[in-house]
Amino acid sequence: MSGASSSEQNNNSYETKTPNLRMSEKKCSWASYMTNSPTLIVMIGLPARGKTYVSKKLTRYLNWIGVPTKVFNLGVYRREAVKSYKSYDFFRHDNEEAMKIRKQCALVALEDVKAYLTEENGQIAVFDATNTTRERRDMILNFAEQNSFKVFFVESVCDDPDVIAANILEVKVSSPDYPERNRENVMEDFLKRIECYKVTYRPLDPDNYDKDLSFIKVINVGQRFLVNRVQDYIQSKIVYYLMNIHVQPRTIYLCRHGESEFNLLGKIGGDSGLSVRGKQFAQALRKFLEEQEITDLKVWTSQLKRTIQTAESLGVPYEQWKILNEIDAGVCEEMTYAEIEKRYPEEFALRDQEKYLYRYPGGESYQDLVQRLEPVIMELERQGNVLVISHQAVMRCLLAYFLDKGADELPYLRCPLHTIFKLTPVAYGCKVETIKLNVEAVNTHRDKPTNNFPKNQTPVRMRRNSFTPLSSSNTIRRPRNYSVGSRPLKPLSPLRAQDMQEGAD
């Protein structure tokens, strides 16, 4: 462990008693935001084409990588305006009264979009509606131009009757539009609703009318894509993400390595091997997988000894990913929490104050880890059945993506040793099963502290990382108050909680 040099201490007279662990850090080149102006993502497509599925999944991904994003589903606004849905007649293009109501709902939703992007620190809004007419899309473009929003269209095109029928039965039967209705009646009414939309549907025209717009067409659930005039970095990320996801049934298994020697000693980080109980877990994991009879299962590990030893016992091929390595604790590697608190009391307190943003001196933060793990998420979205054997912090980040957890919850998600999380993607989320393999292990979980700072203790300076925090419904924007080589500003007060949907329109 090395502290700051004497010259560094002399240059920082306000901190002469404690080594400055952070002066050697380089500034990160990432900007504070990933967008240079607010973006409105506009869904397009007939009902039962997966628009809400894409909207929710894309929003979950963007929030996870740190771009505050929110879905505005027009069906929710319509159901607020019209409390009882009677039949497909409401969606006929010659139903003038209904057309007025639907247009008014769209205008109200767009006003909420404006408030979110201009007043609530939002960066991306997803307008989840059919938007099948050129008139509607032109109205949205005019709205965006007036408010200086970028627009990116996502059109979902599907002509496979089996996919459409499956979507109706899986999602629409449970829609608020159809309380207490049987499947046959729902299918009949919804197919007639689709026919109503087909009368006025004008797909995006990349060769003429819409050639200057930015958009992606997703054809038959990802069989083909058409991309047109991508404007910026965030739009390219959206395109890349949409080209990697699929809807085929699969299961993702997440677990930590077996208990390690350092786990027994209470030490963090390092590269120790498995304990006796850790090896027992590896054998129990092998038996579990054999009983499951999982087809074409891929196994991924980190490059650390404890995950590799766990995978070796399975008797199957596995792939090692360096980016699955545990969070880098920097100068605190191979120390216990008690040792960290004694040797670096301010660092210990700072991490308790804001665990997601806190970066170990010479190491990583959870925020850094999310960025590092993005390729893993992309690859998981492309794959079928996968078992990921990783580490506590890594598993928390992966779980936060699949379970749509925010920055406040992520660092405190419970990921006990010798426990498997079975994740099964469903229509608008992810089903989770927790399976304990009945092999004892130490508890490595630390609960969130209730009081970060005693009243008689000087609050520790908050240190913001260089790019946007993982977004959540309680998005908090705090100014940077410490840069390398400059005197910190006055300490921040403890963070307080901020007060901060689906279907066809």
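A Cβ is built for glycine as well, from the same backbone N, Cα and C atoms used for every other residue.
Quick look at what Swiss-Prot lists:
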type	residues	note
ACT_SITE	Asp128	active site
ACT_SITE	Cys158	active site
BINDING	Arg78, Arg102, Thr130, Arg136, Lys172, Arg193, Tyr197	beta-D-fructose 6-phosphate binding site
BINDING	Arg256, Asn263, Gly269, Tyr337, Arg351, Lys355, Tyr366, Gln392, Arg396	beta-D-fructose 2,6-bisphosphate binding site
MUTAGEN	Ser466 to Glu	Constitutively active mutant that cannot be phosphorylated and further activated by AMPK
**Request:** Just report the maximum Cα pair distance in Å for the recorded beta-D-fructose 2,6-bisphosphate binders Arg256, Asn263, Gly269, Tyr337, Arg351, Lys355, Tyr366, Gln392, Arg396, no decimals.
**Result:** 23
**Complete:** As a whole number of Å, the Cα atom of Arg136 (beta-D-fructose 6-phosphate binding site) is distant from the Cα atom of Arg396 (beta-D-fructose 2,6-bisphosphate binding site) by 41
**Request:** Name the one residue among Gly269, Arg351, Tyr366 whose Cα is closest in three-dimensional space to that of Tyr197 (beta-D-fructose 6-phosphate binding site); these are the binding-site residues.
**Result:** Tyr366
**Site of maximum Cβ density within 10 Å, from binding-site residues Arg102, Lys172, Arg256, Arg351, Arg396** = Arg256
**Fill in**
The correct three-state DSSP answer for Lys172 (beta-D-fructose 6-phosphate binding site) is helix
**Item:** Inter-residue C-alpha distance, Arg102 (beta-D-fructose 6-phosphate binding site) and Arg396 (beta-D-fructose 2,6-bisphosphate binding site) (nearest angstrom)
**Value:** 42
**Message:** Can you tell me which of the binding-site residues Arg256, Gly269, Arg396 is spatially closest to Lys172 (beta-D-fructose 6-phosphate binding site)? Compare CA atoms only.
**Reply:** Arg396
**Fill in**
Rounded Cα distance in angstrom between Cys158 (active site) and Tyr366 (beta-D-fructose 2,6-bisphosphate binding site) is 39
**Fill in**
argmin Cα dist to Arg351 (beta-D-fructose 2,6-bisphosphate binding site) over the recorded positions Arg78, Asp128, Thr130, Arg193 returns Asp128
**Complete:** For Arg78 (beta-D-fructose 6-phosphate binding site), the closest of the binding-site residues by C-alpha position, picking from Gly269, Tyr366, Arg396, is Arg396
